[in-house]
Amino acid sequence: MLEKAPQKSVADFWFDPLCPWCWITSRWILEVAKVRDIEVNFHVMSLAILNENRDDLPEQYREGMARAWGPVRVAIAAEQAHGAKVLDPLYTAMGNRIHNQGNHELDEVITQSLADAGLPAELAKAATSDAYDNALRKSHHAGMDAVGEDVGTPTIHVNGVAFFGPVLSKIPRGEEAGKLWDASVTFASYPHFFELKRTRTEPPQFD
């Protein structure tokens, strides 16, 4: 009797380009794809949408959220026009500039990232337009509603099970990345697992 081949795991990953913790987790999931047979799908969420009805935000963070609309609007416009396959290279280009290179001039980041991803320059106009906001909200809620109201990003759906995290301060590489994925799949497969957490003691490191 032939044994059935193991079913490929699917990781649906919701990102906002501005979040440094999400950036690290996204680089981890791409490392996992090198050592495990998984399908990775990127989707757009929005920190600005997540926080738009909160009155307790510090003024500096509130200003940051006002700027956060631009990159996600461009990302969702690119997806709408060219398909979900463009999100990985576009996010990678944005994240490298924002986090690895420390470039926070978002207009410049958007323009250069579109070029890197081979996408039309005119998509940059979406950054200051609300034309794609309904699509952005739909994508955001598809990822975030399933995981709950009191979390942000990184949010991953592992084989359809949604959770916040893992939150990592460094990018696991090779088999180390694979082992962390194996543990994540194990947690996700148990329907009564909800949370495992400790206080962060170091900043994100992008190398």
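Placed from the backbone N, Cα and C atoms, the Cβ positions cover glycine too.
None of the substitutions listed is reflected here, since the structure keeps the original residues.
A 10 Å cutoff on Cβ-Cβ distances gives TRP28 (mutagenesis position) a total of 23 other Cβ atoms nearby, all chains included. Looking at Swiss-Prot, you'll find the mutagenesis TRP28 to Ser noted as follows: Lack of activity. Confers resistance to TP053.
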For TRP28 (mutagenesis position), the three-state class that DSSP assigns: helix
